Each structure stands twice: as structure tokens, then as C-alpha cells.
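The structure appears below as C-alpha cells.
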Amino acid sequence: MEEYEDFEMEDLSELVSYMDYLETQRLTISQLDYSLSIPPQLLVSREISKLEDEVCEMLKESSLFQLFRKHKGYLNVTDLVLPLWCEVQHEYYLLRRIKKKTPKMERGIKLHQILEYETSPPSERRVLDRTSKEEPWALRLLRQLEGIMLLQKNGITREFPIWGYYKESSIFGIIDEISLNNPSKSNFNSDIRNYFNFKMYDLSFVDNKTRFSSRKPGASQILSSKVQLMYYVHLFLNYFPSLGEKQQSIFRDISPTYSNRLHSQSHWWNMFLSQLSLDGTKDLGPKFLEQSILSIPDIPEDVFAGHNSLNGLYALVFASAKKLHLRLTDDNLTIAYRNDKTGEVVYKDKFSFSNKLLEASYTKAYQFWHNLREPEGVPAEEVYKCRSCEFQKECWWLKKKQYYPLSSP
């Protein structure tokens, strides 16, 4: 089974179950209009009374990123959006190293798996050499290649891994669903060297969220879902920059500071490999080559044999996507909320990409993960969130603000 970024334990996805029955007031971009300048100091000093002494000392020396994500070398997309619910709660979970898997989360994972298997059969691809740092990323590249072929053949692919940069941060995520508006199935050719030959189609992105009730999700939950999908779109376009080269779209300038770097295929890719200490030229070996050939039989064996490395597989993925002739439009982003038992879509929210919202959200998340300021808890109008929080009694933010979360919103 593929890894499901939405439900990784360290991403604290159990917060979604808290969000389900909570209503909230409407959030606007102005509520995320934080200063985009980074404070000069590296770490924020904390009052000892707010957290345990040893925790405070630890945070004076290291940031949350250094403590909990530096070993991976990147942040997951959900790492950037989950603190939007409550940064203080998120920090408590990280520092206490609390990991839970609830029945609701299990149902969500199962639903995602069912949706994935609707578009692609179960894969037996696995890491063959557990000492290799390159193989896990090679498997993700194979999944990308398979996803592009499914997109061409069936007009839809699900659980598409994607990674890259937003400003100074390396990010990894898994896109729930990518689809073409009017795909053609008639011109599929088994030879990768000439199977891409069809008209231009609009590209749509969908993020499937599990709902545990029939009620419309609250604005706070909708906000984080929108930001999450916008991260995916940003990563996808910068991973495949040729898709937006000739289009007059807001997607062309998502991250102006880094656009030149990210739009250079070799530059950003080599930078990513270097940051994670990966060898892009290392041959993945005969066993992995055999696995590649068996898992995607539509690609000729000699093609795989000539691309049996991270650089080689990325070149295949990049070349294949470049020939897709896709067109990106500003409003083809959708959040689909599904019943956790039946999988039925109970609510859809279609929206447009917002550079301002994404940048403001990212700046806040970056400051949180790198301890550039004190974590922020919920404002007074959202104190209802605290009723289901297990840190309610000890929460320093509530004590500081003198909120009373047991009262009704």
C-alpha cells in the first residue's frame, strides 16, 4: 500500500476528527495577513512557566524542525497546514511525542485505498535494499511514471507523490486526485517513446477529505484544506514547469523569488538530491530494474535499463509529463468531502488559487517550525476548539488569555 501523507501519524491527522463536529466563523485572508518579514533572531526565548523546564531548554537550543524533521530533510505538506488549527496544540503533540491511530483515521485510510484502487491495481513494489537511501525515492518516481500513464490512458490518477520547494523549504506531499476534463483513450500506445500524442486538456486537482457527519465542514477546516491543495498545485507545476510555459495564468508566478531556480530542471533536482544526500547517478541494481519492468510492463525493458537510477527515472517522468500537452486554469481546484463509511461525496468546494493566502500561510508555518516566534493558540472567537483538546487543563495559552473553553461558542 502506498504511504498516505494525509494520515501519517507524525502529521497528527487525528485532529481531523476534532474538526468534524465543530463549527467556526468565516475566516478571511486578512486573518492570515501576517508580516512576511522573518525576525532577525533565530530562536524565540520562552518563559519557563509555559512549558516544562527541560522542554524550554531544548527549544532554546533547537527548533521544532531540527528536533522532529531534520532527520528527514523536508516537511510534509500536512506539517505546514495542520498548525493552522492551533499551533499550541500542534507543539504539545510534537513535544510529548503523542501518537494515536483512531478508528476514524483507520476508516479514512481505508477509503483512500479504495479510491486509489479504483484507478490503479494494488502494487507489489517495495524497497528491496533497506540500506539504500535512493530506493524509496525511486519507488516514488515509479509511482509518478505510472500515474502519468494512467492520466493519459484513463484521464485520472490518484495518490500521486510530489515534492520540491516552496521558497526555502523542501516539501513532500501526495496529491489525492489529478484528472483530465476530456481524456482520450483511443490513442494509447504501449511504447513510451511515442505513446503521448493527443490534444490539450484542462488539468484538475482534487483533495478528498473524510467526513464523519453530513454537516458542511467549518470554515477553519475548509481553509486548511484549500491551503493544502494549493501547496500540491505549486509543487506539481514547479516539478513539471513545461506545463505552464505558454499559459497566461496565476500559476506562472507562484513563488517569484525562487521561480528561476525551480523552473530549471537540473538545478532544483540536483539541489534536492544534495540536500537529502542522495546519489542521482547510482545504479539501482538488477533486482530493482526487474521490479520496474514487472510493475510497469507498458514501458520497454531497454528504456528502463537505460534509466535505472534516480536521475534516469526522473528524466523519464519529466519527459513523459512534458508530452502530455496539459493546460492549467485558475479555478480547477476542488475539495471533495466524502462520507467515511460509504465514500459518497457529501460536499464539494471548488475554488481558485490564491498566491496571497498561500504565502501568508507558509510564512506563519515557517516561523512556527523554526521557532522564529512564540506559537499562537486559538483566538477568542475560536475557543470552542479547546473543548475537545486533551491539553486544555494545562494549556499555557488558555491561562495566558484567560479563556474558558467549556462554554458554548
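Don't overthink the numbers, they just go from 1 along the chain as shown.
For all residues, glycine too, the Cβ spot is worked out from N, Cα and C.
Under the heading [4Fe-4S] cluster binding site, Swiss-Prot lists C86, C386, C389, C395, citing similarity to another entry as support. DSSP assigns C389 ([4Fe-4S] cluster binding site) to coil in the three-state reduction, outside any helix or strand.
For D176 to A, Swiss-Prot lists a mutagenesis experiment annotated as follows: Impairs exonuclease activity. DSSP assigns D176 (mutagenesis position) to a strand segment in the three-state reduction.
Taken from Swiss-Prot, the feature Mg(2+) binding site covers D176, D207. The secondary structure of D207 (mutagenesis position), as reduced to three states from DSSP, is extended strand. Proximity of D207 (mutagenesis position) to non-local residues of its own chain (separation of 6 or more, Cβ distance below 8 Å) is seen for I175, D176, E177, S225, Q228, L229, Y232, T334, I335, A336, given in sequence order.
Quoted from Swiss-Prot, the note attached to the mutagenesis of D207 to A states: Impairs exonuclease activity.
In this structure, C395 ([4Fe-4S] cluster binding site) belongs to neither helix nor strand by DSSP; it is coil.
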